[in-house]
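Below is one structure, written out as structure tokens; the observations come after it.
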Amino acid sequence: MKKFLGEKQTRFAFRKLAVGLVSAAISSLFFVSIVGVDSVQAQEKLNVHYKYVTDTEITPQEKELIVSGVPRMPEGNEETYYLVYRLNSNAGAKTLPNTGDNNSNTMMAAGLLLTTIGLVVFAVSKRKVQSKFLLTVLVGASVGGGLILSVDALENGSLLQYNAEYQVSAGESLPSPGEISGYTYVGYIKDESIKKLLDNKIPDNQQNANVDKEALNQNKKLDYSVSFDKNGLKNQTVGVNTIEPQDEVLSGRVAKPELLYKETSIETEIAYGEQIQENPDLAEGTVRVKQEGKPGRKIEVVRIFTVDNAEVSREVLSTKIEEATPKIVEKGTKKLEAPSEKPVTSNLVQPEQVAPLPEYTGVQSGAIVEPEQVASLPEYSGTLSGAIVEPEQIEPEIGGVQSGAIVEPEQVTPLPEYTGTQAGAVVSPEQVAPLPEYTGTQSGAIVEPAQVTPLPEYTGVQSGAIVKPAQVTPLPEYTGTQSGAIVEPEQVTPSPEYTGVQAGAIVEPEQVASLPEYTGSQAGAIVEPEQVEPPQEYTGNIEPAAPEAENPTEKAQEPKEQKQEPEKNIELRNVSDVELYSLADGKYKQHVSLDAIPSNQENYFVKVKSSKFKDVFLPISSIVDSTKDGQPVYKITASAEKLKQDVNNKYEDNFTFYLAKKAEREVTNFTSFSNLVQAINNNLNGTYYLAASLNANEVELENGASSYIKGRFTGKLFGSKDGKNYAIYNLKKPLFDTLSAATVENLTLKDVNISGKTDIGALANEANNATRINNVHVDGVLAGERGIGGLVWKADNSKISNSSFKGRIVNSYETKAPYNIGGLVGQLTGINALVDKSKATITISSNADSTNQTVGGLAGLVEKDALISNSYAEGNINNVKRFGSVAGVAGYLWDRDSSEERHAGRLHNVLSDINVMNGNAISGYHYRGMRITDSYSNKDNRVYKVTLEKDEVVTKESLEERGTILDVSQIASKKSEINSLSAPKVETLLTSTNKESDFSKVKDYQASRALAYKNIEKLLPFYNKATIVKYGNLVKEDSTLYEKEILSAVMMKDNEVITDIASHKEAANKLLIHYKDHSSEKLDLTYQSDFSKLAEYRVGDTGLIYTPNQFLQNHSSIVNEVLPDLKAVDYQSEAIRNTLGISSGVSLTELYLEEQFAKTKENLANTLEKLLSADAVIASENQTINGYVVDKIKRNKEALLLGLTYLERWYNFNYGDVNVKDLVMYHMDFFGKGNVSPLDTIIELGKSGFNNLLAKNNVDAYNISLANNNATKDLFSTLANYREVFLPNKTNNQWFKEQTKAYIVEEKSAIDEVRVKQEQAGSKYSIGVYDRITSDTWKYRNMVLPLLTMPERSVFVISTISSLGFGAYDRYRNNEHRAGAELNKFVEDNAQETAKRQRDHYDYWYRILDEQGREKLYRNILVYDAYKFGDDTTVDKATVEAQFDSSNPAMKYFFGPVGNKVVHNKHGAYATGDSVYYMGYRMLDKDGAITYTHEMTHDSDNEIYLGGYGRRSGLGPEFFAKGLLQAPDHPDDATITVNSILKYDKNDASEKSRLQVLDPTKRFQNADDLKNYVHNMFDVIYMLEYLEGMSIVNRLSDVQKVNALRKIENKYVRDADGNDVYATNVIKNITMADAQKLNSFNSLIENDILSAREYKNGDVERNGYHTIKLFSPIYSALSSEKGTPGDLMGRRIAYELLAAKGFKDGMVPYISNQYEDDAKQNGKTISIYGKTRGLVTDDLVLRKVFNGQFNNWTEFKKAMYEERKNKFDSLNKVTFDDTRQPWTSYATKTISTVEELQTLMDEAVLQDANDNWYSWSGYKPEYNSAVHKLKKAVFKAYLDQTKDFRKSIFENQK
């Protein structure tokens, strides 16, 4: 029936009592007449009421009253507006249960009924207007008949919670209607409009009941006063209630009634059932009892709530069922074909045998009951619908399934149905005797005040129960009926649908069709008759009541099977450990044992740790003596609302665990770490055994303590006893300070986390005097500022055997002091010192930068005859600095004290399986006579070391100290051969468990759904297993939830991650599910209710529910208490420095956190609320637990702030619309590890030390401090996995480029096959910047986070096939290119052009190399612009170097955090082997391109350009760059070189003087093109040189020859290895005697002659910057008779070989060590770094290249000239500039024969000889030499004519 908005509605519902708690019920007051009371008008402001309704709740007539728009101004003192909303089409129905009465015709009946039972109900509420109060009193009952009228207009249903009341001043605008999710605002209806409509609709019978309003409105004459005793509230705590509108009226004027409760146990016998078994061996008809039955028991712990000694409700806290033993009867079936029929049993132990209850459709239909899949009941409008009436002849036994349902005692005579005039009203028919007055515990329904928050969906037992008040003295035990209790028995087989009088149990399964609205006067009332005996156990079927004759339509339906829902509880699953804490004297302490039962147990609490879920804090409810495994222990019980524990597959209330009783005194065998420490400190010479695994957390060290046991331990400690191995867990400092002649055996130290400023080791700082350490194993982390050893720092004449260390060692502290770091021992010293049959699995981060700073995989320093044998190391050593003594086995072996080889350290049968940065494989320092035998290393290990070559630092693969190199396939077997050591299995701590959730024993478990249960467990982390199985069975088999494993689920509001659930629980609308394969899906999420402090959500249309891994907890008290302390912390304070572990003199600059630190402090309150919400669960409000959290934060405030600042600084970036910072900081379970504490993790991060928090160490910091807690491998796999989840359709690089503000240019090759490879995202071929800087071979992977978090565009990045360049915009900033758009355009345009040049250069190399060389071009060379930044006033180039503390954004946000401290010098640029650094030159300039080809040659020649053969011994890096493989500086360079990078334009001004290739990308398509070009170029060179030579020998005098010519010789200097085979070219003047020999062209070759024009006297420095002049002949063919040629002759011959045989077959064999093996076979060897190498000689190369064609290089040179001479007759005609004429004349000369050219050459040679300017200091051939000018003109003409020598000049083209 549709109700009208203005109709009065009277609500009586016990459910509302549970919400309000302050209504008053007063009985035995009678009023003669019907009274309606208006509100008292006593206010100074205007009252406005907003009531929210939906358009479905109003009638068509009322819809016509809707006014569009919003209310504007109030017109009266008190007005009501009905705000109408329409439900959006995509929103779900949100209808509250129908519990109200809207039938005005029933009021009289209600009055008569209340008269009969003597019940008066007062509803008291208050409105406060300034200092005055409105008191509305609703009075019910009369003697002869009464009418109850409510004074307020009808509250709506669906949107009730939005109702609001405002006070506004006259003329003030009204508030706007609120926005409601899922609804659209329509308009409003004024209250007066409704009243007018209602005036026309009041029934006659109600009009007759009206009284004189004038009399009733004399408000001042009415004085209603109600008094309550306030004293009754002392020491009582009322449960949590979200709405308490009555409190205001009661405060000070009306006392509150006491709500009390007590707890009691109720025991009910469970009758045993009878089972009939067929026995084929018994004769048919024979019956015998096989087993006698035994009754069971159901024990319920019930909490009874009372007000004024009257019970108002009860709550079943726990139910324990002791199963009944069924009676088993055997029936014989022998010779009978038909088996006997089984009787129906009622055994509760076997609920599947319980016959179904019939569906109930009688009275009480207003209770909250919606059995699953039950068809809607017809609306009931008969007599006393909702009253407690027992139908005739129905005597059901209520128990088991129906236990706790609302029942009626047998003695009450049921009222007959009334069908008269006022059917539905509460009346007493004439023939029916009145019911006796009811005064039981629930007499009096409670009116619901306005604006009550909607009730959540009921999904489990006791929903809606009153929250437990704290410490209430229990009332006397109640043993009466359990009517009204909300009970759902645990895992009981579904009862049949019941249609009798008791339908109305409060159970509402999901997706059930709604019951018809009950409109009777007591709909929803829950009333218990007085003094009703407990109902008997239900043991069988209940027959449905016979329908009334006069109401044949109310026919009982057929029984329908109903499945009983499992009881929903809180269960802590997968418990791994339990920790007990206490508060005493303001300090918190962890207890691993107890001395006695504490008297102040309220100061104790427990932290329950799980292998899968968050820690849970629980208050202690009891500690009692007990035994476990025969040992006396303490049984400790912790409690929380609805918490149960699975004990042997049975649930028990609360959570219990056991704690050891601390032995008062232990002498030899120890089960307490504190006892052990105390005993050893008292007697350092005793013998001690572990009798259990010990927890070092038991001992709290003093500040500054360096170890647990002080002094020199000379006794014995054994970690095993009676065949069991034990461990000591959680050491925070070394166990011993010093071991002296001591013995430690069979001991394991697990989870060590040790830090210290001095030298440290996990077991001891030092072991000396023949100490024996055997079978000792350590795992964990050690961090220090100086020496570190995994076991001991220093072992002096002591033995370590069969021992191991596994973990991380961190020491990146920068100091000049010497130190030693080793995986097992830092320093091993003395002839009796030994490490044998041991191993280390390590990750070492160090900063060693001098030879006295040693780092080794097994030991740092091994000296004084100490020995390491039969041992190996595996893992990684990353030494950031370059010059320390670092190696995979031992860092340093030399004995510094004696400086004698015979006392050096020794290595025997050792193996290095370690990747080493800046070190060697076996030993870090090489010298002759090393005492190393049988050493091995892994070929696949990356071992790099830097060396100084000339003035450049070059990083290259270390070939020193590699030992015997094994293939990776041989490593495992070699390790086993060396030793087969493995760590023993040890006993766990007493409080540790490994109990995993086992769903297989849960009812309805399906093995095929194991993964579904595992996934639901993630979605419901705190619910019991039965609930998980229930929802696991609802997972659809075609859903992803059924097929893939969930790692985590994250709540979101659209794309925003929600962390603080308590503050945003209703805002969440999406659930992001992250699967193990890193796929994800978003499901719709809808908040539906709370269950025991858990917010419960509906997941889309799946039928599933979700609860976050958080309890609803308000942390404001904690936040408010710690906030002042945190905000008082100063970044530059000593407290911060102490936390970082640095002195006051150390700058904090390189942390780059100061700016973020201030921002973090500004938003601390919000951050802390999120952090605490994401952290450990506080299951029950407890001041001791809160204090523990407060204490932890205050004690670690500096570390917490540093950790928060660090994460907010480096992880503030997005994946699309999702910011990852909150995921990293708060959702550390995102990758599946649900038991991580974000608070602890962030504190530990902040405490991890200065070096770990350095910006440049951000990759290691994640891997060390965050990866394990996030269940991830490393930073980059984490970033990639985030991308897979949030941006699955993009590559990592695409995401990266969208996120970074750096300007990125990725220039792919112009070669198709290369470009295709480069487009392979994530491959080694990719030129994606992200792909490259995250590769394992990239040295500066720490660039990723700075690039992702840059706040502005200040850096550019250029990526090409072989290099990755970085530079700052401000490097190009000056007064011509000012900051802003102008500078940006200049930089970005030039960055693109530079990228193309670099691309072209390596396309050139790709085309001329073979397949092996081409593959090596796919690499990653770092290129850096200088740290020289200009401003808008800078002229030309900036010249001042910026330091790391510069405020320049490029330095502040990128270069500084990356931490590459580039050494700046006066060079144009320099290379280090893996990097290129521009200095004077700039990357984006044209000369920067030429510099690129030079420096990249240094980084490419050894492994790539030279075919992988390496540089020829004796040739320095500069030999291969300048004048050989780099591009010429300018297009007019008159040198023999090849332009490989710059494209010139025919229209350029420089075209007339260009002597180099116009466009290398077109000229060189393959190696043959290169050979063709050089060969044709040498046609011109050889021809012109021949002509000049002929002019010299034929035209010049001997004196002129002396001036015009020089000769070249070799000299040899012995090097550091004793070699004197590397030639240095020396240029000398020729003598007259020499000149006299020069009478033919060949004589110039034979006498090693060269031109004096551009070659000056003196030594041609080896490894120098030399070029071969294009127009100054070198006739000589000088070779090195001993070995390697000099720099000048080497370059010239190299190019001549390129012209003759090509790059691969001519040049490469000459300048590389290609023929080294041949040299060895020929007995030509040299020593390099103590190793014998083959010496490649010129003669060997000549013989191999030309296959014996030439006997010497002179013959080769003569042949080359002769080859061209033979073609002179075919010389092409050519026209060139006539250099004899002034250049302004533009005269040209054409020649067709060589003879013509010879004539011109003769003239030029004579002119130069006559001028004789060769020795003039200002002599420049291009201006002062006629020969030079002529040659240049001819060369240029032929260059142009042949289109860059695509054709020969000898083609007889006339």
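Positions of Cβ are set from backbone N, Cα and C atoms, glycine also.
What Swiss-Prot says about this protein:
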- E1495: active site (ACT_SITE)
- H1494, H1498, E1518: Zn(2+) binding site (BINDING)
- 256-335: domain 'G5' (DOMAIN)
- H1494 to F: Loss of activity (MUTAGEN)
- E1495 to K: Loss of activity (MUTAGEN)
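Structure with Swiss-Prot features highlighted.
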residue : record               : Cβ within 10 Å
H1494   : mutagenesis position : 23
E1495   : mutagenesis position : 26
H1498   : Zn(2+) binding site  : 24
E1518   : Zn(2+) binding site  : 23
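Other residues of the chain with a Cβ within 8 Å of the Cβ centroid of H1494, H1498, E1518, the Zn(2+) site, are A1471, E1495, T1497, P1517, F1520, A1521, K1522, Q1526. Comparing E1495 (mutagenesis position) with E1518 (Zn(2+) binding site), their Cα atoms are 9 Å apart once rounded.
Counting only the Cα atoms, the space from H1494 (mutagenesis position) to E1518 (Zn(2+) binding site) is about 9 angstrom. For the domain 'G5' (256-335), the model gives a mean pLDDT of 73.
Across the domain 'G5' (256-335), DSSP classifies residues as 0 helix, 62 strand, 18 coil. Classification of H1498 (Zn(2+) binding site) by DSSP places it within a helix.
Secondary structure at E1518 (Zn(2+) binding site), as computed by DSSP, is helix.
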